[in-house]
Amino acid sequence: MCSLASGATGGRGAVENEEDLPELSDSGDEAAWEDEDDADLPHGKQQTPCLFCNRLFTSAEETFSHCKSEHQFNIDSMVHKHGLEFYGYIKLINFIRLKNPTVEYMNSIYNPVPWEKEEYLKPVLEDDLLLQFDVEDLYEPVSVPFSYPNGLSENTSVVEKLKHMEARALSAEAALARAREDLQKMKQFAQDFVMHTDVRTCSSSTSVIADLQEDEDGVYFSSYGHYGIHEEMLKDKIRTESYRDFIYQNPHIFKDKVVLDVGCGTGILSMFAAKAGAKKVLGVDQSEILYQAMDIIRLNKLEDTITLIKGKIEEVHLPVEKVDVIISEWMGYFLLFESMLDSVLYAKNKYLAKGGSVYPDICTISLVAVSDVNKHADRIAFWDDVYGFKMSCMKKAVIPEAVVEVLDPKTLISEPCGIKHIDCHTTSISDLEFSSDFTLKITRTSMCTAIAGYFDIYFEKNCHNRVVFSTGPQSTKTHWKQTVFLLEKPFSVKAGEALKGKVTVHKNKKDPRSLTVTLTLNNSTQTYGLQ
């Protein structure tokens, strides 16, 4: 999924959650209750709304009593279940105010909780009575005495209590400041460690992708939080219509099945599957676009079939043990860029039922020789004379960067050669780093200036109607384009010649979502980065 916002808005239906939730209802009865409450209130009495309906109350205690009796939401149980103290409680209240989740969702949450972000310290409602509630009373209930010790008046006792609370608040703020400072030191240490470490360990059964921490992987997921990349992907007709045709033309694969959509984005594949007759569809995505996806699902009245879960597939807890079908649009530039296939294979190993299927199921990567002397000169020879100055040293920075662009088919000078065949049902994560010898049959005498790579996608297993699409330069262009590896020193080739070479593909050791590609060709070796 070469797509890369924040979709979290303070409206009903945008919930940072692990499930797609039905929208709360504002019934006429609730409005009537609110009117009755307003009529009975003294003028100027401060009110606060219920967390789950429109009723108003004049104290936190009344509000929580109502939540417990009418909505089966017990704040005492919630605080103890998650070990919430002052700041955790504040975040919880603001999270509910901002995201409007259902009671069922709130009662189903387990750690990690979705209200940990600093943004939930900001009050949603001005003068919210619930934020003035002392959550520590839930841990240490105290009885209010009817007489005051040592001859203190009631006012004096209140003042002393306020001083005690102020001191406790200052202590908590100081502790939070120290915690933030420690956290920053830890982050800096982790960044320094990553930048100075060349090797990540990886076994054949696990992926370094699964081990990435939030601060390491945040840029990747945040890039998918903006609508723009999803618009680009949805408008890619080759991509989107291929998935649609595969699903709609093979409904037997989805009828009454439980389907998992890994990296669901806006939910388009989940909705295709639901329309094809799936019994249940689970969409998982870590990016903020999931909040818009929740609204999209409700707008299309598919919330009874589709459940959306926010988080990494390696970390979330699905509401089912096994699924029948896994679908995902995981492909990146040169197929493997972004390493999202690692996550799909993780999901397959953990959740796919025996006899289940993963789609797309077959993928191939191919190379082809390119001759485009003008473009090579524009990007490489350009540095030999820049306004009369020599800048040839810049070539060392330009050449190692793979270029993603749409090639003119007329620049192709060889037949393609496959270098990798992936069957998603049998491939392991370790197979995604590989070396391959290749031979390119030259079709036209010319100068070879670059080698280009692209991939083809197949929906085949159990399909009555097979669907295939290509990202090659001779096919309709897609948002994946082609990946071009410019040669430092072009060389001549003759028609009919067999140009032999070797390619090695690895994850970047410092950024495993990026790729390192090494080409050996014409007695020369060059390493390229795709990032």
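The backbone N, Cα and C atoms fix where each Cβ goes, and this holds for glycine too.
Those substitutions? Not in this structure, it's all original residues.
Tyr87 (mutagenesis position): 17 other CB atoms within 10 A of its CB, across all protein chains. The annotation that Swiss-Prot gives for the mutagenesis experiment Tyr87 to Phe reads: No effect on interaction with RPS2.
Quoted from Swiss-Prot, the note attached to the mutagenesis of Tyr87 to Glu states: Markedly reduced affinity for RPS2. A helical conformation is recorded for Tyr87 (mutagenesis position) in the three-state DSSP classification.
Among the mutagenesis results in Swiss-Prot, Tyr87 to Cys has the note: Markedly reduced affinity for RPS2. The residue drawn here is the original one.
Feature annotation from Swiss-Prot assigns domain 'SAM-dependent MTase PRMT-type' to 217-531.
The Cβ of Ser343 (S-adenosyl-L-homocysteine binding site) has 23 other Cβ atoms within 10 Å, all protein chains considered. According to Swiss-Prot, the feature S-adenosyl-L-homocysteine binding site maps to Arg239, Gly263, Asp285, Ile313, Glu314, Ser343, an assignment based on experimental evidence.
Residues or ranges marked as active site by Swiss-Prot on the basis of similarity to another entry: Glu329 (among others). Other Cβ atoms within 10 Å of the Cβ of Glu329 (active site) number 25 in total over all chains.
DSSP assigns Glu338 (mutagenesis position) to coil in the three-state reduction, placing it in neither a helix nor a strand. Swiss-Prot documents Glu338 to Gln as a published mutagenesis change and attaches the note Loss of catalytic activity. No effect on ALDH1A1 activity regulation.
The active site annotation in Swiss-Prot covers Glu338 (among others) and is backed by similarity to another entry.
Every protein chain shown contributes to the tally, and the Cβ of Val403 (mutagenesis position) ends up with 18 other Cβ atoms within 10 Å. Per Swiss-Prot, mutagenesis Val403 to Trp is noted as: Reduces catalytic activity.
One entry in Swiss-Prot concerns the mutagenesis experiment His464 to Ala. Its note says: Loss of interaction with ALDH1A1. If you draw a 10 Å sphere around the CB of His464 (mutagenesis position), it holds 9 other CB atoms from the protein chains shown.
Under a cutoff of 8 A between CB atoms, and with a sequence separation of 6+ in the same chain, the neighbours of Asn465 (mutagenesis position) are Asp245, Phe246, Gln249, Asn250. In Swiss-Prot, a mutagenesis experiment is listed as Asn465 to Ala, annotated with the note Loss of interaction with ALDH1A1.
Counting every protein chain shown, 12 other Cβ atoms lie within 10 Å of the Cβ of Arg466 (mutagenesis position). As a published mutagenesis entry, Arg466 to Ala appears in Swiss-Prot alongside the note: Loss of interaction with ALDH1A1.
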Site extent for S-adenosyl-L-homocysteine (largest Cα pair distance over Arg239, Gly263, Asp285, Ile313, Glu314, Ser343, Å): 26
Inter-residue Cα distance where the pair is Arg239 (S-adenosyl-L-homocysteine binding site) and His464 (mutagenesis position), in Å: 20
Binding-site residues near Glu329 (active site) (Cα-Cα within 10 Å), from Arg239, Gly263, Asp285: Arg239, Gly263
Between Arg239 (S-adenosyl-L-homocysteine binding site) and Val403 (mutagenesis position), the C-alpha gap once rounded to whole angstrom: 21
Intrachain C-beta neighbours of Ile313 (S-adenosyl-L-homocysteine binding site), sequence separation six or more, cut-off 8 angstroms: Val262, Gly263, Val284, Ser343, Tyr346, Ala347
